[in-house]
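> Structure below; questions to follow.
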Amino acid sequence: MALIRLVAPERVFSDLASMVAYPNFQVQDKITLLGSAGGDFTFTTTASVVDNGTVFAVPGGYLLRKFVGPAYSSWFSNWTGIVTFMSAPNRHLVVDTVLQATSVLNIKSNSTLEFTDTGRILPDAAVARQVLNITGSAPSVFVPLAADAAAGSKVITVAAGALSAVKGTYLYLRSNKLCDGGPNTYGVKISQIRKVVGVSTSGGVTSIRLDKALHYNYYLSDAAEVGIPTMVENVTLVSPYINEFGYDDLNRFFTSGISANFAADLHIQDGVIIGNKRPGASDIEGRSAIKFNNCVDSTVKGTCFYNIGWYGVEVLGCSEDTEVHDIHAMDVRHAISLNWQSTADGDKWGEPIEFLGVNCEAYSTTQAGFDTHDIGKRVKFVRCVSYDSADDGFQARTNGVEYLNCRAYRAAMDGFASNTGVAFPIYRECLAYDNVRSGFNCSYGGGYVYDCEAHGSQNGVRINGGRVKGGRYTRNSSSHIFVTKDVAETAQTSLEIDGVSMRYDGTGRAVYFHGTVGIDPTLVSMSNNDMTGHGLFWALLSGYTVQPTPPRMSRNLLDDTGIRGVATLVAGEATVNARVRGNFGSVANSFKWVSEVKLTRLTFPSSAGALTVTSVAQNQDVPTPNPDLNSFVIRSSNAADVSQVAWEVYL
């Protein structure tokens, strides 16, 4: 026994084994353990939960470590003790050593887990497939609503005494109504988590006031019901570091690095999570680095993910108000995935609502860099970037996803894409560079593309309805805007193309109309577009058996010279050389069209008459026609008219 000195009641030990073996502790003793895991202790005979870090069993009682602030992993003799310590709420642990996880570590409410520069947790798939869990549970009992609760309402009602809800209680609402954020292929039903801010009872009915409005109608006809879940609240993970680089241990696969279910106010920052997927491989071991299921008010900031089998951050269930900032994901399936739930094994409830991703980067993902699967509402990505994805850079598989100032580089498919049954993603000031198929693909259900750019793809924009407004498109080999449908049963809707720069740069047409899939050009309007350099060949058509009617066109440019000037009428007429153009044939895969000439009278002699344009002619020089020799005639209804007339040529 290594008792160094004994000055009652002080007892000082040089090693842990000696301390826990000492048989004669008294309650009044002052006890000190030396060394890196040392500290001061008190002795008690009161039963305590032993974790071999802050509480030790000794002969006749227990030693309790005296400390203020966090506990340290270096205090604990094994992983099991850390699991025991963190199994209670209100814990604060600093991981300052390399830990081998032999089971999942459950984290409870009001707890913080911090990692130092030397702190790590290494998973061990032989005994634990998950690493960190922040997990509550769904209600075990549900009660029906007493009356319908409409979307936008912040009050629900139940029968008096049916639900033990008080201020601060969380509620979980659900019904048989299907989620409507996207195609919802699996038939997931609606649900939401809300917090009680007030309760009142009158006339046999309890009214419960909620902290936030409902997103859906909860109707009795849909079997709307409510229960009280067990929630884990207020958890913070600072610099979590899971796994290491440069290992050969194939047993370190994990299904989830950090998994949260029925949690609120969960915050993860500055972490590193490393999977065991072979570099570049598509195996699915290690499903998610971080997984939020039925969580509210969650954030991830400044965290890096590497070699994850599936997702960097996965969001599913009725998770709401989730924000992900400044993450970096390398060689994962998707950096961020808002995910569906399969109902093959039974009913599922909830879709992600109010998701925001900001300044996130995805590198060399094995599928789309950022994905939204099938359901979800009010989803937005801001200043996010995808590099070298093996599929799309960004994929919207739920309706109305909004992208602001995002960028996609060198995707194997589309820079930005939607999917079957998905309507109207919104792109604002986004950039797409050198993506194989298209910069922006809105051909599954329409979309809005505002002030964006696409360069170096087959098509700048593939679209079947909506709006392309502003922006610049270059080096797209087939066309800058391809009006098509990627799914035959998708309905074409009206399309506005306005103020777009599609100047000819040696490749491709300005606009391509895909008659093979039934595209009707009359549903398209084109105005204020710069198609300089395309000349007669601004449009490409295919698949039409008879010549279609062209789109509505106004103030588009085909040239930057020879399109404005002033003419003086002589005897009521002037012939003007200008770059007027037209196609007057009736070939099926072509439009019949002619330039629009705008006339503005500059002088008003007494002989002024009504002005018209006649006799548009195109130069036919062989082998190369000269567009500067094209001409049109301005004619006045008064043969004596000598007015000066300004003219402008548009398409």
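Using the three backbone atoms N, Cα and C, a Cβ is placed for every residue, glycine included.
None of the listed substitutions appears in this model.
Look at Swiss-Prot and you will find GLN130, LYS177, ASN217, LYS291, GLU314, ASN339, TRP340, ARG378 tagged as substrate binding site. The mutagenesis experiment LYS291 to Ala is recorded by Swiss-Prot, whose note states: Almost complete loss of enzymatic activity. The note that Swiss-Prot attaches to the published mutagenesis TYR311 to Ala is: Almost complete loss of enzymatic activity. GLU314 to Ala appears in Swiss-Prot as a mutagenesis experiment; the accompanying note says: 50% loss of enzymatic activity. In Swiss-Prot, a mutagenesis experiment is listed as ARG333 to Ala, annotated with the note Almost complete loss of enzymatic activity. Quoting Swiss-Prot on the mutagenesis of HIS373 to Ala: Complete loss of enzymatic activity. Quoted from Swiss-Prot, the note on the mutagenesis of ARG378 to Ala is: Almost no effect on enzymatic activity. One entry in Swiss-Prot concerns the mutagenesis experiment ARG472 to Ala. Its note says: 70% loss of enzymatic activity and 20% loss of adsorption efficiency.
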> For the recorded positions listed here, LYS177, LYS291, ARG378, which shows the highest count of neighbouring CB atoms within 10 A?
LYS291
> Among all the protein chains here, how many other CB atoms are within 10 A of the CB of ARG472 (mutagenesis position)?
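Other Cβ atoms within 10 Å of ARG472 (mutagenesis position): 17.
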> Can you tell me how far the Cα of HIS373 (mutagenesis position) sits from the Cα of GLN130 (substrate binding site), in Å?
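On Cα coordinates alone, these residues lie 24 Å apart.
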> Looking only at DSSP and grouping its letters into three states, which state does ASN339 (substrate binding site) belong to?
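In three-state terms, ASN339 (substrate binding site) counts as coil.
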> Counting only other Cβ atoms and using a 10 Å cut-off, which of the binding-site residues GLN130, ASN217, ASN339 scores lowest?
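If we count Cβ atoms within 10 Å for the binding-site residues GLN130, ASN217, ASN339, the smallest count is at ASN217.
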> I'd like the Cβ neighbour count for ARG333 (mutagenesis position), meaning other Cβ atoms within 10 Å of its Cβ, all protein chains included.
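Taking all protein chains shown, ARG333 (mutagenesis position) has 26 Cβ neighbours within 10 Å.
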> 10 Å Cβ neighbour count around TRP340 (substrate binding site)?
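The Cβ of TRP340 (substrate binding site) has 24 Cβ neighbours within 10 Å.
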> Compute the C-alpha separation of LYS291 (mutagenesis position) from ARG472 (mutagenesis position), stating it in Å without decimals.
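Checking the Cα atoms of LYS291 (mutagenesis position) and ARG472 (mutagenesis position) gives a distance of 38 Å.
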> Looking only at C-alpha atoms, tell me how far TYR311 (mutagenesis position) is from LYS177 (substrate binding site), rounded to the nearest Å.
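Checking the Cα atoms of TYR311 (mutagenesis position) and LYS177 (substrate binding site) gives a distance of 28 Å.
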> GLU314 (mutagenesis position): which of the binding-site residues GLN130, LYS177, ASN339 have a C-alpha within 10 angstroms of it?
ASN339
> If you draw a 10 Å sphere around the Cβ of GLU314 (mutagenesis position), how many other Cβ atoms fall inside it, taking every protein chain shown into account?
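Other Cβ atoms within 10 Å of GLU314 (mutagenesis position): 26.
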> Cα-Cα separation of LYS177 (substrate binding site) and ARG333 (mutagenesis position), in Å?
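A Cα-Cα distance of 31 Å.
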> Take the C-alpha atoms of TRP340 (substrate binding site) and ARG333 (mutagenesis position) and report the distance between them in angstrom, rounded.
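Between the Cα atoms of TRP340 (substrate binding site) and ARG333 (mutagenesis position), the distance comes to 15 Å.
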> Checking the spread of the substrate site as listed (GLN130, LYS177, ASN217, LYS291, GLU314, ASN339, TRP340, ARG378): what is the longest Cα-Cα distance, in whole Å?
36
> So for TYR311 (mutagenesis position), how many other CB atoms are inside 10 Å of its CB?
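Here the count is 27.
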> Taking just the CA atoms, what is the gap between GLN130 (substrate binding site) and ARG333 (mutagenesis position) in Å?
19
